[in-house]
Amino acid sequence: MAQHHLWILLLCLQTWPEAAGKDSEIFTVNGILGESVTFPVNIQEPRQVKIIAWTSKTSVAYVTPGDSETAPVVTVTHRNYYERIHALGPNYNLVISDLRMEDAGDYKADINTQADPYTTTKRYNLQIYRRLGKPKITQSLMASVNSTCNVTLTCSVEKEEKNVTYNWSPLGEEGNVLQIFQTPEDQELTYTCTAQNPVSNNSDSISARQLCADIAMGFRTHHTGLLSVLAMFFLLVLILSSVFLFRLFKRRQGRIFPEGSCLNTFTKNPYAASKKTIYTYIMASRNTQPAESRIYDEILQSKVLPSKEEPVNTVYSEVQFADKMGKASTQDSKPPGTSSYEIVI
């Protein structure tokens, strides 16, 4: 008899730690931001349930059995969970909808039943992630040596998230950075980056032919840009040199022909003198020698000139010979004396 009780005690000692371990085990539950998540309770005998109390940082809700044909009744005890919690029958699984980042954390469910062990505790850890968008592949380093494209590819998501892993196919490389040594024989390959977190995954691809084309185009663009800059520089130097030589020429011309000189006066207004010249016609004496047939006298006007030029007036004055003078000799048979001009400027 004593031996029988000893075997029962040993059996209880073996099963108690196992039951305690089950109660203290933490289940990880992953949820997606803005969507719903389910906490699995999985009660084997729903009719034995009296009440389930849910707590987190604060009290969350408690669940009581409904009628035989209705779902369990949920009473929310914290305002942050209003209209976002319901329970599924018949296993009393708890559902939280419209997940927020602040919902993440530890949760505990105390399950009270009518039979032994009367109270069972289950623990959960809720992790919330964003659904990943399409990753982006960028070329962070490019080089081309001996017809080989050496490219460093970087794969990234729009918002850096926790627990995001990257994988490259067909190479099977892990990590968001991939170093490629592309040869002409491998131009038909396509590299695919897959970003993944515990709740979602997405991918993007790029062809090897596109990589090498982008490298060649990049070098051509760089070379063309450099030539354009050099051409603009030489054009600017040519323009500045032309302006400098022109100004130097004008300065030297001003030194050779200073302002006020006859050349400058004539160059600026070659018709100014003719507009201000007055001619006087005077008959010369018959005894005037042929060598002295014309006499020019130039008289300069005052330096102060009127602002507006007056019209040119020509005055002719004729002098008649006296009646007592005889006829001229044969040598003087030419027209009576040549006219003499008096020029007034």
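Cβ coordinates are placed from backbone N, Cα and C, and glycine is handled just like the others.
These come from Swiss-Prot:
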{"type": "DOMAIN", "residues": "26-129", "note": "domain 'Ig-like V-type'"}
{"type": "DOMAIN", "residues": "135-207", "note": "domain 'Ig-like C2-type'"}
{"type": "MUTAGEN", "residues": "T55 to A", "note": "Loss of dimerization"}
{"type": "MUTAGEN", "residues": "Y62 to A", "note": "No effect"}
{"type": "MUTAGEN", "residues": "Y62 to D", "note": "Loss of dimerization"}
{"type": "MUTAGEN", "residues": "T77 to A", "note": "Loss of dimerization"}
{"type": "MUTAGEN", "residues": "Y279 to F", "note": "Reduced tyrosine phosphorylation, reduced binding of SH2D1B and loss of binding of SH2D1A"}
{"type": "MUTAGEN", "residues": "Y316 to F", "note": "Reduced tyrosine phosphorylation and reduced binding of SH2D1B. Loss of phosphorylation and loss of binding of SH2D1A and SH2D1B; when associated with F-279"}
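Location within the structure of each feature annotated in Swiss-Prot.
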residue : record               : DSSP class
T55     : mutagenesis position : strand
Y62     : mutagenesis position : strand
T77     : mutagenesis position : coil
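The domain 'Ig-like C2-type' (135-207) scores a mean pLDDT of 85 in the predicted structure. Sequence-distant neighbours of T77 (mutagenesis position) (same chain, six or more apart, CB under 8 Å from its CB) are S59, V60, A61, Y62, listed in sequence order. Using a 10 Å Cβ-Cβ cutoff, Y62 (mutagenesis position) registers 18 neighbours. Remark: T55 (mutagenesis position) has Y107, K108, D110 as non-local neighbours, by Cβ distance under 8 Å and separation of at least 6 in sequence.
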